[in-house]
Amino acid sequence: MANSGLQLLGYFLALGGWVGIIASTALPQWKQSSYAGDAIITAVGLYEGLWMSCASQSTGQVQCKLYDSLLALDGHIQSARALMVVAVLLGFVAMVLSVVGMKCTRVGDSNPTAKSRVAISGGALFLLAGLCTLTAVSWYATLVTQEFFNPSTPVNARYEFGPALFVGWASAGLAMLGGSFLCCTCPEPERANSIPQPYRSGPSTAAREPVVKLPASVKGPLGV
């Protein structure tokens, strides 16, 4: 019962992390315009993501444009795209395996050991999905930080962390935490099929004593 509760907790944590990974992948606010220091606050806020760039007007109107060319993008954007897509796919497979392997489902009840191993496999894939997300988000954030503190970057062209990065960090943490809980599920040891036999006492000592037969030529002391 304890393992079943731990599986449910891990599954819902990892599922929430996977949904957050999808949201982080789709959001265009991976980096946004910086207004720190001497930067002039303009009426237009710029956002950039993995798939598009957006401009937000002071009136609330937002205009977004998809990137025109795939090959013309920077290497870190292409790498982040690949890692996030892989994380989404791994999370989907992990979700299916976890549902099959959890004790609260009816699939594979005839083999509890194999069922637990399937749940552990799902947890491992959730861990990989969270690791891919963490790598992509942290790498992107590192480049944004380097560009921000680069003296050659104009003040009005500097960017800061966007909300999508924080969503990605939180989602990666949830996916890895939930995957860890699923991996902590220990398979049940196989029980021996043999039925214990009742104890039977051995034959008595008297029955084990050998019977000595005298030859016919030997007679007793009375000559009988």
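Here, residue 1 is simply the first one shown, and the rest follow in order.
Cβ coordinates come from backbone N, Cα and C, glycine included.
No substitution from the list is modelled in this structure, which keeps its original residues.
Its Cβ taken as reference, Tyr35 (mutagenesis position) is surrounded by 15 other Cβ atoms within 10 Å in the chains shown. Record note (Swiss-Prot), mutagenesis Tyr35 to Ser: Abolishes interaction with Clostridium perfringens CPE. The unchanged residue is displayed.
Reduced to three states, the DSSP call for Tyr35 (mutagenesis position) is coil. Here the residue is the original one, while Swiss-Prot reports the published mutagenesis Tyr35 to Phe with the comment No effect on interaction with Clostridium perfringens CPE.
In Swiss-Prot, a mutagenesis experiment is listed as Asp38 to Ala, annotated with the note No effect on interaction with Clostridium perfringens CPE.
Per Swiss-Prot, mutagenesis Ala39 to Ser is noted as: Strongly reduces interaction with Clostridium perfringens CPE.
Experimental mutagenesis is annotated in Swiss-Prot for Ile40 to Ala, Ser or Leu, with the remark: Abolishes interaction with Clostridium perfringens CPE.
Among the sequence features in Swiss-Prot, the mutagenesis site Ile41 to Leu is noted as follows: No effect on interaction with Clostridium perfringens CPE.
Here Swiss-Prot notes a mutagenesis experiment, Asn150 to Ser or Leu, with the remark: Strongly inhibits interaction with Clostridium perfringens CPE. Within 10 Å of the C-beta of Asn150 (mutagenesis position) we count 10 further C-beta atoms, all protein chains included. Look at Asn150 (mutagenesis position): DSSP puts it in coil.
Asn156 (mutagenesis position) counts 12 other C-beta atoms within 10 Å of its own C-beta, drawing on all protein chains shown. DSSP assigns Asn156 (mutagenesis position) to a helix. Experimental mutagenesis at this site is recorded by Swiss-Prot as Asn156 to Gly, annotated: Strongly inhibits interaction with Clostridium perfringens CPE.
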Sorry to bug you, but what's the C-alpha spacing from Asn150 (mutagenesis position) to Asn156 (mutagenesis position), rounded to the closest Å?
13
Compute the C-alpha separation of Asn150 (mutagenesis position) from Tyr35 (mutagenesis position), stating it in Å without decimals.
16
